[in-house]
Structure formats: structure tokens, C-alpha cells
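Participant: Sharing a structure, written as C-alpha cells. Questions coming.
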Amino acid sequence: MTSNFSQPALQLCYENTNGSCIKTPYSPGPRVILYMVYGFGAVLAVCGNLLVVISVLHFKQLHSPANFLIASLASADFLVGISVMPFSMVRSIESCWYFGDAFCSLHSCCDVAFCYSSALHLCFISVDRYIAVTDPLVYPTKFTVSVSGICISISWILPLVYSSAVFYTGISAKGIESLVSALNCVGGCQVVVNQDWVLISFLLFFIPTVVMIILYSKIFLVAKQQAVKIETSVSGNRGESSSESHKARVAKRERKAAKTLGVTVVAFMVSWLPYTIDALVDAFMGFITPAYVYEICCWSAYYNSAMNPLIYAFFYPWFRKAIKLILSGKILKGHSSTTNLFSE
């Protein structure tokens with residue numbers, strides 16, 4: 001970061017305060033660019049995920065266990081965009097925390113909770129898609145609204161309990177008190193946890209990721225087999241073309257849903273892997289990562305919260321139609337909730 005500016009005197013976050021952190025701001029050009037890039041990510045995360053939530057909750061055709069999971073995932077990403085990214089943006093660019101120690105703890109707690117909540121949501125969505133594709137006949141009875149509600153509850157409660165334990169009990173700093181004290185200064189909001197909790201954090205990312213990889217590998221194998229069977233059945237039974245054609249459309253829709261959510265999972269892993277590896281390496285190598293590398297890894301993870309609505313808009317025609325209805329104000333009309341979003 002220091003390579004981007006040149007100042008004859010040392011700058012502090014709080015000039016007239018003892019123990020202030022050193023300020024290492026960017027020069028005006030890069031500073032403006034970073035505010036635009038980070039700000040765009042926050043706005044996209046807020047607006048895009050809000051559109052997803054409104055779409056699922058308003059249109060009755062989208063009231064399904066799977067879509068409730070997607071809406072809950074969008075809620076987590078929305079909260080990242082509105083309560084985490086704006087303040088992290090200021091901290092990253094100004095290299096100072098101007099919002100007080102109490103809000104630093106709350107901000108860090110929300111950061112971890114909402115991000116890990118996204119990971120658990122994606123894991124449960126993978127389970128949902130696995131059942132839908134591999135056992136479609138019993139899927140409606142296996143993955144019900146109540147089951148979806150349980151998955152959503154777990155996806156929120158576990159991350160909130162974990163993050164509260166990390167930032168409000170002090171147990172994550174045991175054994176590294178001297179390091180925490182050395183890094184402590186006025187105007188700083190740096191999260192430092194011991195190796196045990198870093199390993200726990202890594203497992204919270206690694207285990208859901210492995211589950212998702214295994215399930216989606218099986219999903220695409222089964223989907224490929226189903227596609228071949230349906231194609232063979234349709235070509236060999238012309239007399240039942242209408243029925244078989246309907247089955248083919250249903251199977252195709254399920255495969256497309258699995259593919260879309262598979263892209264979402266890949267985007268999550270690509271976005272979060274650099275940060276997760278960096279955090280693990282830092283904990284065991286004495287925090288050797290340069291500040292600018294850490295910021296790149298951190299914002300790569302944050303930007304994942306803005307990606308999902310773009311993925312839905314690209315792959316889901318119903319979401320594009322819902323966006324048009326919302327932005328045009330047509331959802332305010334009577335009976336708009338019964339609009340057929342799947343019509344061609």
C-alpha cells in the first residue's frame with residue numbers, strides 16, 4: 001500500500017490521540033478507483049439480492065422449499081452488502097477504522113456470521129438439488145417446506161453462535177495475548193485469532209465445500225444418464241411423445257437448475273479459497289501476508305455476495321422476468337403475485 005503515496009511526515013488515524021494507528025492511505029487516483037470498485041460491489045450485493053428476495057416472496061409460483069433456501073441465501077448476501085462491505089471499504093482504503101471499538105466487534109461478528117451462513121446455505125442447496133435430480137419422484141415428500149425451514153435455521157444459528165463465541169468471549173485470543181496487545185491501536189480493527197480457531201474456521205469452509213463437490217459430481221453424472229435415457233425414450237416411443245416430451249422438459253428444467261446452482265457453488269469456492277488459504281497460512285507463519293494481498297483476498301470473498309444475482313439473471317429467465325415486473329412497478333398491481341414467470 002505504501003508504494004502508492006509519498007508523504008514527508010508520518011500520518012496517524014487520529015493525530016491528537018496517543019496510541020493511534022499509522023495511516024497509510026492510497027494516492028488520490030487509486031483511492032477514487034477503489035471506492036468505485038468496492039462501492040459498486042456493495043450496491044450490487046444489496047440491490048441484486050434484494051431483487052431475489054422480493055421475487056421469491058412476492059410471486060406465488062416461486063414459493064417452493066428450494067427457492068426459500070435461495071431467498072435465505074440472498075438475505076445473507078444482502079446483509080453482507082449493507083452491513084459489512086461499506087465499512088470494510090472505508091477501512092481498506094483509508095487504512096483506519098473510524099467507527100469505534102464496539103462497532104468493530106459487531107462488524108467483525110456480522111462479517112463472519114453472514115459469510116459462513118452463505119456457505120451453509122449453498123451446502124443445503126446442494127443437498128436439495130441432489131435429491132431433486134437423483135430421486136425426483138420422492139423429492140416433493142423428502143424436501144418439504146418444514147425441512148427447508150430446518151436447513152435455513154441451521155444456516156443462520158450455527159454461524160451466529162460461532163461468530164459470537166469468537167468475538168465476544170475472548171477464547172479465540174488465548175495464547176496470543178502478546179500479539180493482540182502489540183497490534184492494538186486506536187483506529188484499528190484487525191481480527192487476530194489463535195491457530196485452533198483458524199483451523200475451525202478453515203473446517204467451516206472446507207467441510208461444506210467437500211460436501212458440495214461430492215454432491216454436484218454425483219448430480220452431473222446422474223443428470224447426464226437421465227438425458228441419454230430420455231432422449232432414447234422419446235425417439236423410441238413416438239406414440240407417447242406428448243407425455244415423454246413433458247418428462248423431458250421437467251428433467252431438463254431440473255438439470256438446468258442444478259447447473260445454475262453448480263455455477264454458484266464454483267463461484268463461491270473460487271471467491272473464498274484465496275482468503276481461506278491466506279488466513280490459514282498467516283496463522284502458522286506469523287502473519288506474513290502483505291496488506292495489499294490480504295485486501296485482494298478479502299474483497300474477492302466479499303464480491304461473492306454480489307455474484308449470485310448476476311448468475312441467476314444470466315441462467316434463469318424467470319428471474320429476468322421478475323426483475324422487469326419489479327422495476328416497472330407492475331408488482332404493485334392486483335393479482336401480480338399469480339403471474340406465470342415460466343411462460344415462454
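Note that Cβ sites are derived from N, Cα and C of the backbone, with glycine treated the same way.
At each noted position, the model has the original residue.
Relevant sequence annotations retrieved from Swiss-Prot are reproduced here:
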- Cys13 to Ser: Does not affect trace-amine receptor activity (MUTAGEN)
- Cys21 to Ser: Decreased trace-amine receptor activity (MUTAGEN)
- Cys96 to Ser: Does not affect trace-amine receptor activity (MUTAGEN)
- Asp111 to Ala: Abolished trace-amine receptor activity (MUTAGEN)
- Cys115 to Ala: Does not affect trace-amine receptor activity (MUTAGEN)
- Cys185 to Ser: Decreased trace-amine receptor activity (MUTAGEN)
- Trp272 to Ala: Abolished trace-amine receptor activity (MUTAGEN)
- Tyr302 to Ala: Abolished trace-amine receptor activity (MUTAGEN)
Participant: Mind checking which of Cys13, Cys115, Tyr302 has the fewest other CB atoms within 10 A of its CB? They're the mutagenesis positions.
Facilitator: Cys13
Participant: Taking Cα-Cα distance, which of the mutagenesis positions Cys13, Cys96, Asp111, Cys115, Trp272 are within 10 Å of Tyr302 (mutagenesis position)?
Facilitator: Asp111, Cys115, Trp272
Participant: Near Cys96 (mutagenesis position), meaning Cα within 10 Å, which of Cys13, Cys21, Cys115, Trp272 (mutagenesis positions)?
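Facilitator: Cys13, Cys21, listed in sequence order.
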Participant: Which mutagenesis positions from the set Cys21, Asp111, Cys115, Trp272 come within 10 angstroms of Cys13 (mutagenesis position), judged by C-alpha positions?
Facilitator: Cys21
Participant: Check the mutagenesis positions Cys21, Cys96, Cys185 for other C-beta atoms within 10 angstroms of each C-beta and report the one with the most.
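Facilitator: Of the mutagenesis positions Cys21, Cys96, Cys185, the highest Cβ count within 10 Å belongs to Cys96.
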Participant: Please name which of the mutagenesis positions listed here, Asp111, Cys115, Cys185, Trp272, is nearest in space to Cys21 (mutagenesis position), Cα against Cα.
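Facilitator: Given the candidates Asp111, Cys115, Cys185, Trp272, the nearest one is Cys185.
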Participant: Can you grab the distance from Cys185 (mutagenesis position) over to Asp111 (mutagenesis position)? Cα atoms, rounded to a whole Å.
Facilitator: 21
Participant: Using Cβ atoms only, which residues of the same chain lie under 8 Å from Trp272 (mutagenesis position) while being at least 6 residues apart in sequence?
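Facilitator: Spatial neighbours, sequence-distant, of Trp272 (mutagenesis position): Cys115, Ala119, Phe205, Ser300, Ala301, Asn304.
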Participant: I'd like the number of other C-beta atoms within 10 A of the C-beta of Asp111 (mutagenesis position), please.
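Facilitator: Excluding its own Cβ, Asp111 (mutagenesis position) sees 23 Cβ atoms within 10 Å.
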